[in-house]
Amino acid sequence: MSDSGASRLRRQLESGGFEARLYVKQLSQQSDGDRDLQEHRQRVQALAEETAQNLKRNVYQNYRQFIETAREISYLESEMYQLSHLLTEQKSSLESIPLALLPAAAAGASTGEDTAGAGPRERGAAQAGFLPGPAGVPREGPGTGEEGKQRTLTTLLEKVEGCRDLLETPGQYLVYNGDLVEYEADHMAQLQRVHGFLMNDCLLVATWLPQRRGMYRYNALYPLDRLAVVNVKDNPPMKDMFKLLMFPESRIFQAENAKIKREWLEVLEETKRALSDKRRREQEEAAALRAPPPVTSKGSNPFEDEAEEELATPEAEEEKVDLSMEWIQELPEDLDVCIAQRDFEGAVDLLDKLNHYLEDKPSPPSVKELRAKVDERVRQLTEVLVFELSPDRSLRGGPKATRRAVSQLIRLGQCTKACELFLRNRAAAVHTAIRQLRIEGATLLYIHKLCHVFFTSLLETAREFETDFAGTDSGCYSAFVVWARSAMGMFVDAFSKQVFDSKESLSTAAECVKVAKEHCQQLGEIGLDLTFIIHALLVKDIQGALLSYKEIIIEATKHRNSEEMWRRMNLMTPEALGKLKEEMRSCGVSNFEQYTGDDCWVNLSYTVVAFTKQTMGFLEEALKLYFPELHMVLLESLVEVILVAVQHVDYSLRCEQDPEKKTFIRQNASFLYDTVLPVVERRFEEGVGKPAKQLQDLRNASRLLRVNPESTTSVV
């Protein structure tokens, strides 16, 4: 597909006024045949694949947004965890108050003022100058003096190789640190032992140096504002793990136990929140320096009172919805009764009455509460109606048995669901009806039963669909056409299995296809033409049957040719001669009388007569199966069959030395060229509707005028 053609097609499909139906109609009118439509289909498919690739690329580009979403989820999870932890601590604190002595409480009042905003564990840690970390590792807090902070940083710089230049930042201090084990994210294989150092604005990950006890090497440094922490649920033996997300990578670490893991999660979230609050305060202070002039006071704005009155007016009106009527108060219970008694129409009538009453009214809390109760009943009613249309229910009632449930679903505003369930129910019914047909007797008898059952069911379904969904969205009709195409595929599967897979004769197959076409044309009564679908589904099987029968004729003709003695036929009795004349007249050979005499002799070879009957029979049966997609297959098969007989006559004429037999062969050749071929050509044109140039060329290229007496080979 060229770039210009692709861009032109893309612009056409992306235009605001694009209409698919008009586009397909114009395309069908402008195309020369099936090949053009196939090429256009390939172009549309290529454009669809290109669009899919662009969509994948856009999804990958939006991966950062996914990371941000995961980060916010982890924030929420951590906050919920901390809230639960704080509530537990507050509960234990309140329970311990009655047990404390009043003098002790008075003595502790002076020291409790500075730590009143923190939990018990944080208050004790603040008094000691540090927060306890895992396994005795100190967790420094912002309350530690400048000297302690500097001392902690100095110790850190001495233990970690390669981080001195990275951590010399004013105001930076150590908050928490501890040993961790890193795991591979995909296969959960252990990678290495690391040590984590959490600062007030970043997280440092360092690897162990096995040959140097207590020393580490710098591995990675992550700013806290770009870091998301996710708790990993325990899945033994993998437990006590948490994940760090840093676009575009993630790392999984395992703590020594559940307590240390909890400490890591808490302190990471606390530090991230503190950093966020600090930067927000800095932004607010910076914004305050360039704040706009003060807003006009309330007393100097004469319009503010009027605006407040206007805003208050709807609120007052919202409270005036009257829900005290008895039928509204009892509506939820009445809906329950209707659903229990399977009074679907009554339930929907009540809902319509309520919607009509509340149509133009506001939605104060009382109305919202009523709506919530009613919506729950609507959900229950929908579930019951869906069950009524499920294929598991009895299918004996036919399409009309579904009308009640379908109509109520449409009234509830669920037309699409009603359409889907109705068609699914009818598909199950059609499948069951086809499966219950007994295969017995002749194939044609079974096909008559199959066509009657299937097309009658399809016609009833179409009429019921038109009744139920009249006036609804046109998309439902598109869904019905798709369903009919699928149902036709189910029918063709059963049809082909019995007709073509069982190797029936071509005449039987032709009669069966004729019966199916006649039934399919009955759907035209309701404006539904599925003939092209049945053609498309049967073309492969019919083509195979034609080619198979062609090979049978060719083999039979070659076998007769091998035994050819070039003698006149002797039918022995006048009755046999009369029967042959009748057969030739039915084949379209009207001048057969000139090749017969007063006695029972026929001045033609048995091989030529048998070939004529077999070829004309093949043509008649093939024309019953004909539709445009099979034109070239039928034409090429006819030409190939005729060439076998013509070449045999030409070869025999060259090789025969007896003058009397040579004259007889010429008479048979004249019968083939002057009688049989024109009949084949005329009958083909009558059945197809247009002449066949290949047959004309075959007849016009008379072999009798090009015979080389010295040649002993046939001209192909």
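Heads up, the Cβ atoms here are built off N, Cα and C, so glycines get one too.
As recorded in Swiss-Prot, the features of this protein are as follows:
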type	residues	note
DOMAIN	173-273	domain 'PH'
MUTAGEN	ALA228 to Trp	Strongly reduces interaction with RALA
MUTAGEN	LYS233 to Trp	Strongly reduces interaction with RALA
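In the shown protein chains, 21 other C-beta atoms lie within 10 A of the C-beta of ALA228 (mutagenesis position). Across the domain 'PH' (173-273), DSSP classifies residues as 19 helix, 54 strand, 28 coil. All protein chains shown were included, and the count of other CB atoms within 10 Å of the CB of LYS233 (mutagenesis position) stands at 7.
Over the domain 'PH' (173-273) the predicted model carries a mean pLDDT of 85.
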